[in-house]
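A.B. asks: Sharing a structure below in C-alpha cells format, with a few things to ask.
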Amino acid sequence: MKIFHVPCLQDNYSYLIIDESTGDAAVVDPVDPEKVIASAEKHQAKIKFVLTTHHHWDHAGGNEKIKQLVPDIKVYGGSLDKVKGCTDAVDNGDKLTLGQDINILALHTPCHTKGHISYYVNGKEGENPAVFTGDTLFVAGCGKFFEGTAEQMYQSLCVTLAALPKPTQVYCGHEYTVKNLEFALTVEPNNGKIQQKLAWARQQRQADLPTIPSTLEEELETNPFMRVDKPEIQEKLGCKSPIDTMREVRNKKDQWRG
C-alpha cells in the first residue's frame with residue numbers, strides 16, 4: 001500500500017491510496033479532481049472509487065466532476081450526510097476492498113457533521129494501518145462542532161479512534177498543525193512532546209513540507225482533545241468530567257486568537 005498527499009485549495013489535503021499488487025487506487029476527498037487524476041497518472045494507478053469523509057464543499061465538492069472524468073467510478077459517503085455525488089452510502093462497520101491487498105473499514109465519527117465517516121485502511125494481514133479522519137481529528141486538534149455535541153466528539157475521538165492500534169498513521173483533511181500545537185501549549189504549557197512536535201512542525205512548514213501523517217500514539221500524547229480524560233487538564237480547566245473538558249477545550253479553541 002502506498003499513500004500520496006495531493007494538496008488542494010488553500011490548506012486541504014486529498015489523498016491517493018494505491019494497492020501495489022494491482023495498481024488500483026482510491027482517492028479521499030478529491031475536491032480538485034484534475035490534480036488527483038494527475039497524481040494517479042504519475043504513479044501509474046487506476047482510480048476505482050472515492051472515499052468522502054463528509055459533505056462540506058471543500059471535501060465533497062469535486063465528486064460530480066470526478067464522476068464525469070473517470071467512467072464507472074464509485075463515490076462512497078456517510079449515509080447520514082448529504083454527500084454530493086454519492087453513489088454508495090456507507091455506515092459504521094461497513095467494509096470495502098481496494099485491489100487485492102487493502103481492507104477499508106468505515107467508522108462513523110460524528111460531530112463536525114452528523115454523518116462524518118473516517119476510513120481505517122490496512123493490508124490483508126493488518127499491516128501499515130492508516131486512518132483518514134477528514135475534519136473530525138486533525139493533528140493536535142479536531143473539527144468544529146457544527147452538527148454535533150461534545151458527547152459525540154468525545155465518542156468519536158476518545159472511544160472510536162482511540163481504540164485503533166497506536167502505530168496507525170493519521171491523515172487528516174487540513175494543514176492546521178502549527179496553529180493547533182500552539183493552542184495545545186496553552187492547555188499544557190509543560191508538555192515536552194507538544195513543544196518538540198511544534199518545533200518540528202514549524203520546520204516542516206518553512207520547508208513547504210506536510211506535517212501529516214501523525215500517528216495515533218502521537219495524538220494521544222499531544223492532542224488536547226484526545227487528552228480530556230487527564231485529571232491535570234480537567235483540574236486546570238475547572239471541569240469535572242471528560243465531556244465537560246471536551247466542551248471547554250473546544251470553547252477555548254474557538255475563542256483563541258493565537
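Using N, Cα and C of the backbone, Cβ positions are placed for all residues, glycine too.
Every residue here is the original one, so none of the noted swaps is modelled.
From a predicted model like this one, the values you see are computed outputs, not experimental measurements.
Below are the features listed in Swiss-Prot for this protein:
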| type | residues | note |
| --- | --- | --- |
| MUTAGEN | His54 to Asn | Binds normal amount of metal, but reduced enzyme activity |
| BINDING | His54, His56, His112, Asp135 | Zn(2+) binding site |
| MUTAGEN | Asp58 to Cys | Binds normal amount of metal, but reduced enzyme activity |
| BINDING | Asp58, His59, Asp135, His174 | Fe cation binding site |
| MUTAGEN | Cys142 to Ala | Increases the metal content and the enzyme activity |
| MUTAGEN | Lys144 to Ala | Binds normal amount of metal, but reduced enzyme activity |
| BINDING | Lys144, Phe145, Phe146, His174, Glu175, Tyr176 | substrate binding site |
| MUTAGEN | Asn180 to Ala | 70% reduction in enzyme activity |
| MUTAGEN | Arg227 to Ala | Decreases metal binding and enzyme stability |
| MUTAGEN | Arg250 to Trp | Decreases the substrate affinity |
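I'd like to know what surrounds each of these features in this structure.
C.D. replies: DSSP gives His54 (mutagenesis position) a coil state; it is part of no helix or strand.
The number of other CB atoms found within 10 A of the CB of His112 (Zn(2+) binding site), across every protein chain shown, is 25.
Around Asp58 (mutagenesis position), the same-chain residues at least 6 positions away in sequence with a Cβ under 8 Å from its Cβ are Leu9, Asn12, Val31, Gly173.
Counting every protein chain shown, the number of other Cβ atoms lying within 10 Å of the Cβ of Asp135 (Zn(2+) binding site) is 26. Under the DSSP three-state reduction, Asp135 (Zn(2+) binding site) is assigned to coil, being neither helix nor strand.
In the three-state DSSP classification, Cys142 (mutagenesis position) falls within a strand.
Sequence-distant neighbours of His174 (Fe cation binding site) (same chain, six or more apart, CB under 8 Å from its CB) are Asp11, Asn12, Tyr13, Asp135, Phe138, listed in sequence order. The DSSP secondary structure for His174 (Fe cation binding site) is strand.
In the three-state DSSP reading, Asn180 (mutagenesis position) counts as helix. Residues within less than 8 Å, Cβ to Cβ, of Asn180 (mutagenesis position) and separated from it by at least 6 positions along the same chain comprise Phe138, Val139, Ala140, Gly141, Asn223.
In three-state terms derived from DSSP, Arg227 (mutagenesis position) belongs to neither a helical nor a strand segment and is classed as coil. Other Cβ atoms within 10 Å of the Cβ of Arg227 (mutagenesis position), summed over all protein chains shown, number 23.
In the three-state DSSP scheme, Arg250 (mutagenesis position) falls into the helix class.
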A.B. asks: Just to verify: the residue among His56, His59, Lys144 with the fewest other Cβ atoms within 10 Å, which of the recorded positions is it?
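C.D. replies: Counting other Cβ atoms within 10 Å of each of the recorded positions His56, His59, Lys144 gives the minimum at Lys144.
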A.B. asks: In Å, rounded, how far does the Cα of His112 (Zn(2+) binding site) sit from the Cα of Lys144 (mutagenesis position)?
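C.D. replies: Approximately 6 Å lies between the Cα of His112 (Zn(2+) binding site) and that of Lys144 (mutagenesis position).
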A.B. asks: Measuring C-alpha to C-alpha, could you say which of the recorded positions His56, Lys144, Arg250 are within 10 Å of Tyr176 (substrate binding site)?
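C.D. replies: If one measures from the Cα of Tyr176 (substrate binding site), no recorded positions come within 10 Å, so the answer is none.
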A.B. asks: In the structure shown, with every protein chain counted, which of the mutagenesis positions His54, Arg250 has the densest set of Cβ atoms within 10 angstroms of its Cβ?
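C.D. replies: When each Cβ's neighbours within 10 Å are tallied, His54 tops the list.
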A.B. asks: Between Phe145 (substrate binding site) and His56 (Zn(2+) binding site), how far is it from one CA atom to the other, in Å?
C.D. replies: 13
